[in-house]
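Taken straight from Swiss-Prot:
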- Asp21, His23, Asp63, His209: Fe cation binding site (BINDING)
- His23, Asp63, Asn97, His98, His209: AMP binding site (BINDING)
- Asp63, Asn97, His169, His207: Mn(2+) binding site (BINDING)
- His23 to Ala: 50% decrease in bis(pNPP) hydrolysis. Does not affect cAMP hydrolysis. Strong decrease in interaction with the cell wall (MUTAGEN)
- Asp66 to Ala: 25% decrease in bis(pNPP) hydrolysis. 70% decrease in cAMP hydrolysis. Decreases interaction with the cell wall (MUTAGEN)
- Asn97 to Ala: Loss of bis(pNPP) and 3',5'-cAMP hydrolysis. Strong decrease in 2',3'-cAMP hydrolysis. Slight decrease in interaction with the cell wall (MUTAGEN)
- His98 to Asn: 2-fold increase in bis(pNPP) hydrolysis. 4-fold decrease in pNPP hydrolysis. 5-fold decrease in 2',3'-cAMP hydrolysis (MUTAGEN)
- His98 to Ala: 40% decrease in bis(pNPP) hydrolysis. Strong decrease in 3',5'-cAMP and 2',3'-cAMP hydrolysis. Abolishes pNPP hydrolysis. Decreases interaction with the cell wall (MUTAGEN)
- His207 to Ala: 75% decrease in bis(pNPP) hydrolysis. Does not affect cAMP hydrolysis. Decreases catalytic efficiency and shows lower affinity for both linear and cyclic substrates. Almost completely abrogates interaction with the cell wall in vitro (MUTAGEN)
Amino acid sequence: MHRLRAAEHPRPDYVLLHISDTHLIGGDRRLYGAVDADDRLGELLEQLNQSGLRPDAIVFTGDLADKGEPAAYRKLRGLVEPFAAQLGAELVWVMGNHDDRAELRKFLLDEAPSMAPLDRVCMIDGLRIIVLDTSVPGHHHGEIRASQLGWLAEELATPAPDGTILALHHPPIPSVLDMAVTVELRDQAALGRVLRGTDVRAILAGHLHYSTNATFVGIPVSVASATCYTQDLTVAAGGTRGRDGAQGCNLVHVYPDTVVHSVIPLGGGETVGTFVSPGQARRKIAESGIFIEPSRRDSLFKHPPMVLTSSAPRSPVD
């Protein structure tokens, strides 16, 4: 008989799906004549649906539509909203450099078209997700205006009960591909001065089209791979090559004292070893005398809807 002991960590308080760079286009065209971006996203959503995962929120970190077309946003909404509703998950949309602020607002958010930065606060119980728009209309690099940084500092002045996740498109980290410097987030130090010493526990980003991790002013940064196509990191040094492979998304588990980011690759694979069902796993854990403590948010509790707060309206030239 084993002595009963608690696992080293309880169940997570929050579970998020982090999806990025869907790059949908209007009609039935292939992205850059090569990739069926709709199909890749559909495959991933079906894979996630079959998994039994039940996230609290799904965070899309930008480049939702390749050309900012209304038809692309309508298509994305048609694919994602039923999926999120079935999972009982809230949707969090982030602007990317390929997106159009006015069209995204109109066709994804049912808001009046506006070219002001799309910054907002999303509260899921005690977890705060801050969406920060790093896009520059007409360009592909990233910038954050002084007015945006002021708004961000004001929001972060009051800590959230369970901390803050910052979601943006351009990651404030180096890229291992030289060409990325032409489209990187500029003046990252200014953002760092605002974030340092706050309750931001993790930064979620996209843009790079490959999965990577780093830290920024001591805060973990997780970049999700794209769902449409990815960058080949084995390309000759200094070069760049997009490829139809290695797509995926990230799973984010938020615990009281840590945030865990895990890559979910698109597609399955042959089973290796013996498949263990959830029921079998529970029995084996119990037989080992181990129990996993529940999270502070009971999984059966019906959580209140996510509360959205937009930043104050600003002039497009602010």
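Every residue, even glycine, has its Cβ placed from backbone N, Cα and C.
This view paints the features noted in Swiss-Prot onto the structure.
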{"residue": "Asp21", "record": "Fe cation binding site", "CB count, 10 Å": "28"}
{"residue": "His23", "record": "mutagenesis position", "CB count, 10 Å": "25"}
{"residue": "Asp63", "record": "Fe cation binding site", "CB count, 10 Å": "27"}
{"residue": "Asp66", "record": "mutagenesis position", "CB count, 10 Å": "21"}
{"residue": "Asn97", "record": "mutagenesis position", "CB count, 10 Å": "20"}
{"residue": "His98", "record": "mutagenesis position", "CB count, 10 Å": "22"}
{"residue": "His169", "record": "Mn(2+) binding site", "CB count, 10 Å": "28"}
{"residue": "His207", "record": "mutagenesis position", "CB count, 10 Å": "27"}
{"residue": "His209", "record": "Fe cation binding site", "CB count, 10 Å": "26"}
Expressed to the nearest Å, what is the distance separating His209 (Fe cation binding site) and His23 (mutagenesis position) at their Cα atoms?
11
Which ones, of the recorded positions Asp21, His23, Asp63, Asp66, have a Cα no more than 10 Å from the Cα of His169 (Mn(2+) binding site)?
Asp21, Asp63
Euclidean distance between Cα atoms of Asp63 (Fe cation binding site) and His98 (mutagenesis position), Å:
5
Asn97 (mutagenesis position): which of the recorded positions Asp21, His23, Asp63, His207 is the nearest Cα neighbour?
Asp63
Integer Cα-Cα distance in angstrom, Asp66 (mutagenesis position) to His207 (mutagenesis position):
12
Within 8 Å of the centroid of the Cβ atoms of His23, Asp63, Asn97, His98, His209, which other residues of that chain place their own Cβ, given that this set defines the recorded AMP site?
Asp21, Gly62, Asp66, Gly96, Asp99, His169, Gly206, His207, Ala226
8 Å Cβ shell about Asp63, Asn97, His169, His207 centroid, Mn(2+) site members excluded:
Ser20, Asp21, Thr61, Gly62, Met95, Gly96, His98, Asp99, Thr134, Ser135, His140, Gly142, His170, Gly206
